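Chemist: Can you read through this structure? Questions will come right after.
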Amino acid sequence: MIEASVFMTNRSQAVRLPAEVRFSEEIKKLSVRVSGSDRILSPLNQSWDSFFLNDQAVSDDFMNEREIAFQPEREAL
């Protein structure tokens, strides 16, 4: 497991990431999602980019058996 250190700088808390897990230099802002005691950092406005640009796709059977919502018939206007 890779570890990072947390420290105070002025009145803010900062995280020092090891070189092997640093964000690229063009990333200047991050979104922070809180899940219990976890903090999940993602490049701001790019959280879906990595999914769509990733070479790995979903499996061929992804959502094959999803339920189709029933659409009730409406009265004519």
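Using N, Cα and C of the backbone, Cβ positions are placed for all residues, glycine too.
Fair warning: this is a prediction, and the values are worked out from it, not measured in the lab.
These came from Swiss-Prot, pasted as-is:
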type	residues	note
DOMAIN	4-46	domain 'SpoVT-AbrB'
MUTAGEN	Trp48 to Gly	Loss of antitoxin activity for VapC2
MUTAGEN	Phe51 to Val	Partial loss of antitoxin activity for VapC2
MUTAGEN	Phe52 to Val	Increased antitoxin activity for VapC2
MUTAGEN	Asp61 to Ala	Increased antitoxin activity for VapC2
MUTAGEN	Phe62 to Val	Protein very unstable, thus loss of antitoxin activity for VapC2
MUTAGEN	Arg66 to Gly	Wild-type antitoxin activity
Chemist: Work out, from DSSP, the number of helix, strand and coil residues along the domain 'SpoVT-AbrB' (4-46).
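Modeler: Summed by class, the stretch gives 3 helix, 22 strand, 18 coil.
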Chemist: Provide, as an integer number of angstrom, the distance between the C-alpha atoms of Phe52 (mutagenesis position) and Asp61 (mutagenesis position).
Modeler: 18
Chemist: Just how many other Cβ atoms lie inside 10 Å of the Cβ on Phe52 (mutagenesis position)?
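Modeler: Result for Phe52 (mutagenesis position): 7 neighbouring Cβ atoms inside 10 Å.
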Chemist: Taking only the residues in the domain 'SpoVT-AbrB' (4-46), give me the average pLDDT of this model.
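Modeler: Summarising the domain 'SpoVT-AbrB' (4-46) by its mean pLDDT gives 92.
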